[in-house]
Amino acid sequence: MSVKRSVSEIEIESVQDQPSVAVGSFFKGFRAPSDTTFDLYKKKKSEKDEFVLHGENERLEYEGYTDSSSQASNQYVVGLFNPEKKSIQLYKAPVLVSKVVSKSSKNLRGPKIKSKSDTRPSALRNALGEAFGTKKAKKAIADLERNRIDSDKLTDSAIDIVDSVRTASKDLPTRAQLDEITSNDRPTPLANIDATDVEQIYPIESIIPKKELQFIRVSSILKEADKEKKLELFPYQNNSKYVAKKLDSLTQPSQMTKLQLLYYLSLLLGVYENRRVNNKTKLLERLNSPPEILVDGILSRFTVIKPGQFGRSKDRSYFIDPQNEDKILCYILAIIMHLDNFIVEITPLAHELNLKPSKVVSLFRVLGAIVKGATVAQAEAFGIPKSTAASYKIATMKVPFKLPEMTRRGRGPRR
């Protein structure tokens, strides 16, 4: 026999979007005693509708929380049906996953409370040992107590120690002062770490003092047409390929500053190649009449005056130690950076200075230069075969500039 089915149309009278009722979902259901009270709480700062249900009576507690995973995928409503109008009112009703907990089974143990007694367990143990222990045990307890440090008695001593340390360390340099001392001890010209252009990293006045720069007069070199006669006006005659090649490109009055740098470079090369000379008079004999103020400035910055030497400055003795040798070389490289527009080939320069390329690379890195294999564009500019470009080292300067840290190395072969 078939079952007859009827279909009724029900009108949705209203829908309440804001939660106005909540449904507690208890496993297998339950029947709450009449003395049970329930409270519903909502999290104020939560963007979602999150609720907490709490109820209790004399023996039981009821706890419920909004199921966030279920809430994200499902939406629950409670419908209030009006049979006369055949309409229904829908109320949003979050479901709270709930459970019943017996008060007798809850762990109501509170935090551990420290004993008010100041007696240490070891003190109690020692008291028993002194009362009932052997002579050997009593002696060990007495030695232990005699050597025990009482922190309370050390409070005043600790204050005195701190005051003594402060007094002793007040004259020690600060971190900034130590950085300044380290910077001054570097073998490089004074660097401008805030430079926004590569020319500002080692400005010319940090390489050649302004007072000395004005004594480098190169107008006669600029006016001279014959190249050999031009080279004869430089302070050191060593047939430098670099000086001769660079001189060909400095022919305009606007290049006067670079010509002054080239002149000073020639003088530094002369001092470096005669670094075993230990007397100013002998040094001047090997140079081509440079202004004496330039020589005095170089000797004051790049040499160590021998102790016990008195008399005229022209006759004084000095020596150039390994640190000052590196300092002269760093100044030479800084000048060459300016002359070569801050892109320098390592190999020809190493031949010019009679140094190993690795030594030149390490000095450039002390200056903060970046040393890498030549790029395709650089290889084309310098006429380097593409097959060897990656191993052909080029030194460049870039901004922002970071001053490299100085590291101490063990003594070893210099070159």
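Note: Cβ is positioned from N, Cα and C throughout, glycine not excepted.
The noted changes are left out; the structure has the residues it started with.
Recorded in Swiss-Prot as a mutagenesis result, LYS356 to Ala carries the remark: Loss of DNA binding; when associated with A-358. DSSP assigns LYS356 (mutagenesis position) to coil, not to a helix or a strand.
According to Swiss-Prot, the mutagenesis experiment SER358 to Ala carries the annotation: Loss of DNA binding; when associated with A-356. Proximity of SER358 (mutagenesis position) to non-local residues of its own chain (separation of 6 or more, Cβ distance below 8 Å) is seen for none.
If you draw a 10 Å sphere around the CB of LYS359 (mutagenesis position), it holds 15 other CB atoms from the protein chains shown. Under mutagenesis, Swiss-Prot gives LYS359 to Ala with this note: Loss of DNA binding.
Taking the Cβ of ARG365 (mutagenesis position) as reference, residues of its chain lying under 8 Å away and at least six apart in sequence are, in sequence order, VAL371, PRO404. In Swiss-Prot, a mutagenesis experiment is listed as ARG365 to Ala, annotated with the note Loss of DNA binding.
Secondary structure from DSSP puts LYS393 (mutagenesis position) in a beta strand. For the mutagenesis of LYS393 to Ala, Swiss-Prot gives this note: Loss of DNA binding. The structure shown keeps the original residue.
When Cβ neighbours within 10 Å are tallied across all protein chains shown, the highest count among the mutagenesis positions LYS356, LYS393 belongs to LYS393.
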